[in-house]
Structures are given as structure tokens and as C-alpha cells.
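For reference, the structure is listed below as C-alpha cells.
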Amino acid sequence: MSSKPKPIEIIGAPFSKGQPRGGVEKGPAALRKAGLVEKLKETEYNVRDHGDLAFVDVPNDSPFQIVKNPRSVGKANEQLAAVVAETQKNGTISVVLGGDHSMAIGSISGHARVHPDLCVIWVDAHTDINTPLTTSSGNLHGQPVAFLLKELKGKFPDVPGFSWVTPCISAKDIVYIGLRDVDPGEHYIIKTLGIKYFSMTEVDKLGIGKVMEETFSYLLGRKKRPIHLSFDVDGLDPVFTPATGTPVVGGLSYREGLYITEEIYKTGLLSGLDIMEVNPTLGKTPEEVTRTVNTAVALTLSCFGTKREGNHKPETDYLKPPK
């Protein structure tokens, strides 16, 4: 790490219209209530909380074909992109608290305006790469990557609310980790475009250590560049993050999640982070909500240097009694 790391700006994105379930807009508040901001301030980073973005309802937001709430999702992402771009311009790491994963469109678009050479690590049970034509649900939280990829430009009609979006990443700039629920159309896209992925099968076969090694070699082998980590908490097994909208059994363990974030921290290249799909209203018990939120907090802290082996302040001699 450089002697003084970049500051962090926390941006709340309390948005739920990329999917049908209420409650995910309460994610940012739940993460803050669990002490995320205070705990981040205990790290080596300077932390500023931008607060939550205020999203206004778009009236008469009728579906586009089967795509639901297109104008609301498009407008909210446009707002988020502007704030993230401003944050990045100031040399700050953007930390977006979701909110549903459709907000990655704005988060990554805004980040790429300032760092067009960025790469994306997408941790998720799902690829979120359905297009408005391949989606069977019409929910935009299953489509953000399709809007971001240059190779899919022109492969689906213009969706109202998204005229501002310019695809900003190539198929070779993204790696998926944790996949285990991929639609046929999505599978066709990732195979056809040659997108690098580590489904749970690869995680089982290689182990998470090798997965991260290969991820970095693939994305950073030729040139070091900024990393955008987009982390859907459903990437982890529902044992650890039950309070989320689309849980899928057989996911990453708590330990594997922390290993991913510890390794990303060690590169010194993390430049943008999304912590998405925490839905405090979906836990079957209060304990399930707490477990999900605390896991999301732990993953975030790990991105900024909190290690399982422990931490100590470099300038302190802990064997000297305090005066």
C-alpha cells in the first residue's frame, strides 16, 4: 500500500425498482446502523459519508416490452453515475451501498468516466447479463452487465430511461466469481463473448486461492489498473446472507468471501465497490437479518484492510506501557 491510501466516500443507493421485492431500499440504513461508517473510520482510510441519494418516482413508468420500471431504474442510475464520477474525480474510492444490483449500471458507468481502463470483479450467484430481449422476469437487477458491455451494444432495442448510458467495459474486462444460477440466454452470452468466470464448480475444483490468482493474472497480468468490485451478497451461501431477494444454495462460504476481499485489498488497486442486495425485510428472524448485515459489513471492512490475522497500528510499540 502507498503511505497514504485514497479516501473513501460512502454513497447510499436506497433503490428497489430493479426487482419486485420491497425492503432492499433499506439496505444502506441497515449497514449504517450496524456501524459500518464508524468501523471504516478505524481503518487507515479517511472516510466521508455522502448520505443517501434521493430518488424521485417517475410517473407512468409503464413496462418496455416486459422490462419493468425502465424509466425509474434508468433515472436513478443516471443520478448515481454522476455522484460516483464526481467522487472518482476527487481521487476518492466510491463505496455504493445498495439497493438492488441494477444500480451497478450507474456505479460502474460513473467510475468508468474517470477511469476508463477499469476492470470489474463481479461476485454473485447470477451473471446479471440478461438483455431486455433474453430476460424472462423483466427485472432490471438481472440485466446491468448487458447495459455496460460494449459487445452487446445494438443487440437489444433502446430502453426508455437509458439513453444516457454508454457501454464502458469489454467482455475481457470482467470476471465473475460464485455463479450457480445462470439462465440459458445468459450462458449463451458468456460463452459466446468468452467472458471469464469461476462458477461454484471452478471454486470447488481450484480452491479460492487459485481463483483469485487466476482472476488477477487475467485482469492485471499485462497492466495494473483500477478494480471495481461489485459484490451481490447472494454470492455467498444463504447460510451467511439469508436476507436477500434471490438466494441460491451452494454458494461461497463466509471464509471464501473474506479471502476474495482480503486479496483485492492487497493489490492496492480497489477503486470502486458496490455492496448490493441486502434486504433487511426478508430475514425469517431478526437474527437472519443481523447475520446478513454483519456479513456485508465484514466484507466491506476486509476490502479496506481489516484482516482475519489481526491488525495493529504501525507506529505503535504495544510493548511500551502508555505514559
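One is the number of the first residue shown, and numbering goes on along the chain from there.
Placement of Cβ uses the backbone N, Cα and C atoms for every residue, glycine included.
The Cβ of Asp232 (mutagenesis position) lies under 8 Å from the Cβ of His101, Trp122, Val123, Asp124, Ala125, His126, Asp128, Thr244, Met276, Glu277, each of these being in the same chain and 6 or more residues away along the sequence. Feature annotation from Swiss-Prot assigns Mn(2+) 1 binding site to His101, Asp124, Asp128, Asp232.
Residues or ranges marked as Mn(2+) 2 binding site by Swiss-Prot: Asp124, His126, Asp232, Asp234. There are 29 other Cβ atoms within 10 Å of the Cβ belonging to Asp234 (mutagenesis position).
Sequence-distant neighbours of Asn130 (substrate binding site) (same chain, 6+ apart, CB under 8 A from its CB) are Ser136, Gly142, Gln143, Ala146, Asp183, Gly185, Glu186. DSSP classifies Asn130 (substrate binding site) as coil under the three-state reduction. The substrate binding site annotation in Swiss-Prot covers His126, Thr127, Asp128, Ile129, Asn130, Ser137, Gly138, Asn139, Asp183, Thr246, Glu277.
According to Swiss-Prot, the mutagenesis experiment His101 to Glu carries the annotation: Reduced catalytic activity. No effect on manganese binding. Within 10 Å of the C-beta atom of His101 (mutagenesis position) sit 32 other C-beta atoms, taking all shown protein chains into account.
Experimental mutagenesis is annotated in Swiss-Prot for Asp128 to Glu or Asn, with the remark: Reduced manganese binding and strongly reduced catalytic activity.
Neighbours of His141 (mutagenesis position), defined as other CB atoms within 10 A of its CB across all chains, total 30. Annotation of the published mutagenesis His141 to Ala, Cys or Asp in Swiss-Prot: Strongly reduced catalytic activity. Minor effect on affinity for arginine; the original residue is retained in the structure shown.
In Swiss-Prot, a mutagenesis experiment is listed as His141 to Asn, annotated with the note Reduced affinity for arginine and reduced catalytic activity.
Asp232 to Ala appears in Swiss-Prot as a published mutagenesis result, with the remark: Loss of one manganese ion and strongly reduced catalytic activity.
Here the residue is the original one, while Swiss-Prot reports the published mutagenesis Asp232 to Cys with the comment Reduced manganese binding and strongly reduced catalytic activity.
Record note (Swiss-Prot) on the mutagenesis of Asp234 to Ala, Glu or His: Reduced manganese binding and strongly reduced catalytic activity. According to DSSP, Asp234 (mutagenesis position) is assigned to a helical segment.
Quoted from Swiss-Prot, the note on mutagenesis experiment Gly235 to Ala is: 56% of wild-type activity.
Looking at Swiss-Prot, the entry for mutagenesis of Gly235 to Arg says: Loss of manganese-binding and activity. Sequence-distant contacts of Gly235 (mutagenesis position), defined by Cβ-Cβ distance under 8 angstroms and a gap of at least six in the same chain, are Val123, Asp124, Ala125, Ile177, Gly178, Gly251, Leu252, Gly257.
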So the record assigns His126, Thr127, Asp128, Ile129, Asn130, Ser137, Gly138, Asn139, Asp183, Thr246, Glu277 to substrate. If I measure every Cα pair among those residues, what is the longest distance in angstrom, as a whole number? 19
Across Asp128, Glu277, listed as recorded positions, the smallest other-CB tally within 10 A is for Asp128
What three-state class does DSSP give His141 (mutagenesis position)? helix
For Gly138 (substrate binding site), which residues in the same chain are close in space, meaning a Cβ under 8 Å from its Cβ, but six or more apart along the sequence? Pro63, Gln65, Ile66, Val67, Lys68
